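Noted in Swiss-Prot for the protein shown:
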MUTAGEN   Lys18 to Ala  Almost no effect on activity
BINDING   Asp24, Gly153, Gly214, Gly235, Ser236  D-ribose 5-phosphate binding site
MUTAGEN   Ser75 to Ala  Almost no effect on activity
MUTAGEN   Lys81 to Ala or Arg  No activity, does not form covalent adduct with ribose-5-phosphate
ACT_SITE  Lys81  active site, schiff-base intermediate with D-ribose 5-phosphate
MUTAGEN   Asp99 to Ala  Results in 20-fold reduction of activity
MUTAGEN   Lys149 to Arg  No activity, but can, as the wild-type, form covalent adduct with ribose-5-phosphate
MUTAGEN   Lys149 to Ala  No activity, does not form covalent adduct with ribose-5-phosphate or ribulose 5-phosphate
BINDING   Arg165  D-glyceraldehyde 3-phosphate binding site
Amino acid sequence: MAQTGTERVKRGMAEMQKGGVIMDVINAEQAKIAEEAGAVAVMALERVPADIRAAGGVARMADPTIVEEVMNAVSIPVMAKARIGHIVEARVLEAMGVDYIDESEVLTPADEEFHLNKNEYTVPFVCGCRDLGEATRRIAEGASMLRTKGEPGTGNIVEAVRHMRKVNAQVRKVVAMSEDELMTEAKNLGAPYELLLQIKKDGKLPVVNFAAGGVATPADAALMMQLGADGVFVGSGIFKSDNPAKFAKAIVEATTHFTDYKLIAELSKELGTAMKGIEISNLLPEQRMQERGW
């Protein structure tokens, strides 16, 4: 039987990242820039989402050499992505000793029917969600941390805003319901009934929910924090900008001081050009990464 980390320990590890910024990096140099800027963790991968989107084809787990290079370069936690449903990619990353695994829609799904049973792993998992149904299904499978799916690699915050608002609105609805209404709501959402009961009792999700997918500026990061995010993932936004080190520090500061508008104004000055954005309506249905997973 596989050894498993306890739910409390894995969720506690995710709670420790609360209020922070997690940055995508593709090598040791970028990882050091992220750490020096104040990132609470880094996500090691071969290509940032914008490049994955541009290249097309099948996107897989990163070469273990890249993941190890990043792990050896920094003292902060290191995450890595596995394809949805790819048991062996996840086991390989766990064996390598990564701190978290992201079962990610940014990569090409390996299984179109089943997500990983994340309860069987010692390593904590982060998963994307667009609504409370997706959020609770991932938690039931063992996710210790959630993030909005947004629309990765676009530099467009609109989908992350939509997903964060939707999850939070649905949580408020569940909290306001009487217990005898919850079973029907569970059916409508495709959500485990016991988890909805817990959300009603606690008044919140049982795990942290970060913003991700389209964060490109300090103001974007601050916006997501104001909407109730527990922290921020930045994928392409930093290392696709003109001045990655400056952008990274500015996004960390804006995430921490998300209601200090004068500071955010100062942080936003002379940053250089942000990453080139993509209008969501211009994406074909098969190009929408957020549609992956169920």
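Every residue gets a Cβ built from N, Cα and C, even glycine.
At each noted position, the model has the original residue.
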Rounded to the nearest Å - Cα separation of Asp24 (D-ribose 5-phosphate binding site) and Lys81 (mutagenesis position): 10
In three-state DSSP terms, the structure that Arg165 (D-glyceraldehyde 3-phosphate binding site) belongs to: helix
Cβ atoms near Gly235 (D-ribose 5-phosphate binding site) (within 10 Å, other residues, all chains): 28
Cβ contacts of Lys18 (mutagenesis position) (under 8 Å, same chain, 6 or more positions away): Val208, Asp230, Gly231
Pairwise CA distance, Gly214 (D-ribose 5-phosphate binding site) versus Asp99 (mutagenesis position), rounded so that it is a whole Å: 24
Spatially closest candidate among Ser75, Lys81, Arg165, the listed recorded positions, to Gly235 (D-ribose 5-phosphate binding site) (Cα to Cα): Lys81
Position of peak Cβ density within 10 Å, selected from the recorded positions Ser75, Ser236: Ser236
Cα-Cα distance linking Lys81 (mutagenesis position) and Asp99 (mutagenesis position), given in Å to the nearest integer: 11
Candidates Ser75, Lys149, Arg165, Ser236 (recorded positions) with Cα within 10 Å of Lys81 (mutagenesis position): none
Candidate recorded positions Ser75, Lys149, Arg165, pick with smallest Cα gap to Ser236 (D-ribose 5-phosphate binding site): Lys149
Packing count at Lys81 (mutagenesis position) (other Cβ atoms within 10 Å of its Cβ): 29
